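Asks: Straight from Swiss-Prot, here's the annotation block:
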DOMAIN    1-250  domain 'IMD'
DOMAIN    374-437  domain 'SH3'
MUTAGEN   K142 to E  Abolishes actin-bundling and filopodia formation; when associated with E-143; E-146 and E147
MUTAGEN   K143 to E  Abolishes actin-bundling and filopodia formation; when associated with E-142; E-146 and E147
MUTAGEN   K146 to E  Abolishes actin-bundling and filopodia formation; when associated with E-142; E-143 and E147
MUTAGEN   K147 to E  Abolishes actin-bundling and filopodia formation; when associated with E-142; E-143 and E146
MUTAGEN   I267 to N  Loss of interaction with CDC42. Loss of stimulation of neurite growth
MUTAGEN   W413 to G  Impairs the SH3 domain and abolishes the interaction with EPS8
MUTAGEN   F427 to A  Loss of interaction with ENAH and no induction of filopodia; when associated with A-428
MUTAGEN   P428 to A  Loss of interaction with ENAH and no induction of filopodia; when associated with A-427
Amino acid sequence: MSLSRSEEMHRLTENVYKTIMEQFNPSLRNFIAMGKNYEKALAGVTYAAKGYFDALVKMGELASESQGSKELGDVLFQMAEVHRQIQNQLEEMLKSFHNELLTQLEQKVELDSRYLSAALKKYQTEQRSKGDALDKCQAELKKLRKKSQGSKNPQKYSDKELQYIDAISNKQGELENYVSDGYKTALTEERRRFCFLVEKQCAVAKNSAAYHSKGKELLAQKLPLWQQACADPSKIPERAVQLMQQVASNGATLPSALSASKSNLVISDPIPGAKPLPVPPELAPFVGRMSAQESTPIMNGVTGPDGEDYSPWADRKAAQPKSLSPPQSQSKLSDSYSNTLPVRKSVTPKNSYATTENKTLPRSSSMAAGLERNGRMRVKAIFSHAAGDNSTLLSFKEGDLITLLVPEARDGWHYGESEKTKMRGWFPFSYTRVLDSDGSDRLHMSLQQGKSSSTGNLLDKDDLAIPPPDYGAASRAFPAQTASGFKQRPYSVAVPAFSQGLDDYGARSMSRNPFAHVQLKPTVTNDRCDLSAQGPEGREHGDGSARTLAGR
């Protein structure tokens, strides 16, 4: 190898070291920085995925508590579990990406900068030393030849000249070998770094392949079953069909008081002696469809093509899933319609009116007062009513107008449609007043005199004037109510305050108003308006007049 070839290789060796230090290492640092950003983004994806599948699990819990969608809840649980396993595999890939690639590359690049600087310096020093030794031998040989040319005896320097030539040849060989080895070492160092990067990237790719393979295996195994589970939305589970058939064969039951599960999705106990109510006119055209179709959603006891009006996704809060109704005849449909009534509590003995906070007073089965046979009667809410979690009840505010949809109240409950919210359901009839044909409201009264209204309506007589609360102690025991100021909350629902006054009256208050025979005369004094403006005598006189009237 000529000297010029050795110098060329020396320059190539230096360029390899400089390329590693000035280009490879900075690029590797940038690669590590981008890898950290990628890791951070994937960590954010895993965090979001955990929240996503936690929400999916909750949806599965809701579905599993439904009689009609229990198997879909199991499917949602399986989906969440499968994706949890896939997510665990992704986390393993992230750990490998961080530990086997980013961390080790970051450590290598910091150590490598110092190592390469030292290696290049060592190579340059050794190469310079060998080059200087060669140059020195060549200079000595040149001097020796000049001296032999001027000497009278040239043979005297021939042996020494041969020694210098051999030394120069050895020095030059050593230099060339060192430069060649240095170039090889530089290329090896460069290749070692790229191989390390590829090796670590292969480890990450291996984990990535395991992640995708695991996901493909799990999804390919479960996906057909999941698709089969949701292929027919109208298909009712066999257990729900059997339950509906059992309900239809055992008589009327009420889907009220749904409290057996978190979402209250159970069918309530049957009402003792409940009788089916007539089917509302708007249900008549759809009775045939109930028999023809496999299943039809029932909401608030109403079914038909206007089901969108009662969709829980349309204009109210989402209701819990309900099981669908099996095919029924017209009589069974009427039974199921009447069974949307709220569950009636057990009735106390007739000779006892004592109640507690968790009991309701017996509800009557009186007719709706003033209900027209040829038209729809309207009532006005005088109290607010909240349905709560029971989808069969109707919520309304004080002053709302309600159109009655059935001709007869059932145990103090009536079925109607709110003109404000367009929702339908059962509501306590004593919370409302019947509107006359001219739009004015009046208190409703029983059309069947042999039956009693709910205890909150015992005073609802148009020809009865109730004295103010201060007309004697006997009248204070019974709540004062008038036709124009009926603001006392009716007692068709559990209100324990009324039970204290009922013990004083016994069974006779059950059939008639105990104050119906009292005829009051108007007082001649007006001292109740402002007692503070009168003297002690005036107040005493006023109190005496009140006592006189009360005594009568």
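Start at 1 and count along the chain as shown; that gives each residue its number.
Glycine too: its Cβ is placed from the backbone N, Cα and C atoms.
Quick one: how deep are these features, and who are their neighbours?
Replies: Within the same chain, no residue at least six positions away from K142 (mutagenesis position) has a Cβ under 8 Å of its Cβ.
Applying an 8 A CB threshold to same-chain residues 6 or more apart, the list for K143 (mutagenesis position) is empty. DSSP assigns K143 (mutagenesis position) to a helix.
Packing around K146 (mutagenesis position) is summarised by its Cβ count: 11 other Cβ atoms lie within 10 angstroms of its Cβ, all protein chains included.
Neighbour density for K147 (mutagenesis position): within 10 A of its CB lie 14 other CB atoms from the protein chains shown.
In this view, F427 (mutagenesis position) is surrounded by 24 other Cβ atoms within 10 Å of its Cβ, with every protein chain counted.
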Asks: Determine, to the nearest whole angstrom, how far the Cα atom of K146 (mutagenesis position) is from the Cα atom of F427 (mutagenesis position).
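Replies: Here the two Cα atoms lie 132 Å apart.
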Asks: How long is the line from the C-alpha of K147 (mutagenesis position) to the C-alpha of F427 (mutagenesis position), rounded to the nearest angstrom?
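Replies: Per the Cα atoms, K147 (mutagenesis position) and F427 (mutagenesis position) stand 134 Å apart.
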Asks: If one measures from the C-alpha of F427 (mutagenesis position) to the C-alpha of W413 (mutagenesis position), what distance in angstrom results, rounded to a whole number?
Replies: 5
Asks: I'm trying to understand the geometry here, so how far is the Cα atom of W413 (mutagenesis position) from the Cα atom of P428 (mutagenesis position), in Å to the nearest whole number?
Replies: 5
Asks: Report the mean pLDDT of the predicted model across the domain 'SH3' (374-437), rounded to a whole number.
Replies: 88
